[in-house]
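One structure is given below, encoded as C-alpha cells.
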Amino acid sequence: KTSTRTRCAFEVAARDQGAGVTYLEPSASQIRHKESIKDTARVLGRMYDGIEYRGFGQDVVEELAKYAGVPVFNGLTNEFHPTQMLADALTMREHSGKPLNQTAFAYVGDARYNMANSLLVLGAKLGMDVRIGAPKTLWPSENIVARARAVAEETGGKILLTENAEEAVKGVDFIHTDVWVSMGEPKEAWQERIDLLKDYRVTPELMAVSGNPQVKFMHCLPAFHNRETKVGEWIYETFGLNGVEVTEEVFESSASIVFDQA
C-alpha cells in the first residue's frame, strides 16, 4: 500500500539510529510475481537486519516473519496497524493527564479494519475503557472481539460495542475515527458507506456529547475533513459532503491532536 507517515517514520527512525534503508515498491520487486513470499523472505533476511512490510494481507507479513530470520515489522495490513498503536498510546498518555488504565476512548465509524481492530486490542492490553460505535454490520469480527475480551479480563479493561454513537462517546477522553472507504476499495463503496455511517461523523455536537470539556479528537490520517483534495472535492460534488468522517470544525479545533499523533 502507498504510504506517507508510516514510511517516513520508519526511514527517519532508522537513519536517526544510523541504519541504512532500502525501499522496495510493489512495481519494482518480484514479490508474488516471479518469487514467492517465502523465498523473498529468505533472501531479504540474509541481506537486512530487519524488514518493514506494509500491504493488504496479514498472511503476507506473517509469512515474511516466519521465514525471514530477522525482525519483521507490520507497517499496516487490512487487519492490523500495530506501529500506529505505539503512536496512539503515546499520544493518549501525553494528553490524558492520567494513567492509561484510567483512560476511556471511543472509535466511531467503520470498525471492521486495521484501526478499530488494533485500537480494540491495544485498549484491552493496556486495561483501558474501549468503546466501538458503529452499525453492527461494520463491527470488528467476532474473533477479534473475543480475543480482546479475553485480554481485557486479565488486565481489567472494559469493552463496549454499540450501534449508538452517542452512547459510545459519553464520558470518554478521546474520540477516534478513520476513513470510511479504505485503500483498495472501489468508488462505488462510498454511497453505501455514507448511508450507513452518516450518524457516526465526528462533529462538534458529537464531541460535546462526551460531556468532557477536555475531550480530544484523534485520526491516524489522511482524513477527509474538507474539499482541499481531489477525492474530497469529488465526494462533495457527488454526495454534497464537505468533510466525511470528521468535520473541518473538529479537525481544525483545539481538541484535535491528530498532528501530535501523526
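Any Cβ shown, glycine's included, is placed from N, Cα and C.
These figures come from a predicted structure and were not determined experimentally.
Taken from Swiss-Prot, the feature carbamoyl phosphate binding site applies to 3-7, Gln30, Arg54, 81-84, 219-222, Thr247, supported by similarity to another entry. Where Swiss-Prot documents Arg32 to Gly as a natural variant, the accompanying text is: In strain: Vedros M1801. Record note (Swiss-Prot), natural variant Tyr48 to Phe: In strain: Vedros M1801. The unchanged residue is displayed. Under natural variants, Swiss-Prot gives Gly97 to Asp with this note: In strain: Vedros M1801. Annotated L-ornithine binding site per Swiss-Prot: Asn114, Asp178, Ser182, Met183, in sequence order.
Once the Cα atoms of Asn114, Asp178, Ser182, Met183, the listed binders of L-ornithine, are compared pairwise, the greatest separation found is 12 Å. With respect to their backbone Cα atoms, Ser3 (carbamoyl phosphate binding site) and Gly97 (variant position) stand 31 Å from each other. Arg5 (carbamoyl phosphate binding site) and Asp178 (L-ornithine binding site) have their C-alpha atoms 15 Å apart, to the nearest angstrom. Closest to Asp178 (L-ornithine binding site) in space, going by CA atoms and restricting to the recorded positions Tyr48, Pro82, Gly97, Cys220, is Cys220. The two recorded residues, Arg7 (carbamoyl phosphate binding site) and Tyr48 (variant position), have Cα atoms 17 Å apart. A 10 Å radius around the C-alpha of Asn114 (L-ornithine binding site) takes in these recorded positions out of Arg54, Pro82, Gly97, Cys220, Pro222, in sequence order: Pro82. Its Cβ taken as reference, Asp178 (L-ornithine binding site) is surrounded by 24 other Cβ atoms within 10 Å in the chains shown.
Close to the recorded L-ornithine site, the chain also has Leu76, Asn78, Tyr113, Met115, Val179: residues not among Asn114, Asp178, Ser182, Met183 whose Cβ is within 8 Å of the site's Cβ mean position. In space, Gln84 is the closest of the binding-site residues Arg54, Gln84, Met183, Pro222 to Gly97 (variant position), judged by Cα positions. Sequence-distant neighbours of Pro82 (carbamoyl phosphate binding site) (same chain, 6+ residues apart, CB-CB distance under 8 A): Asn74, Ser118. Per-site Cβ counts within 10 Å over the recorded positions Gly97, Pro222 peak at Pro222. Fewest Cβ neighbours within 10 Å among the binding-site residues Met183, Cys220: that distinction goes to Met183.
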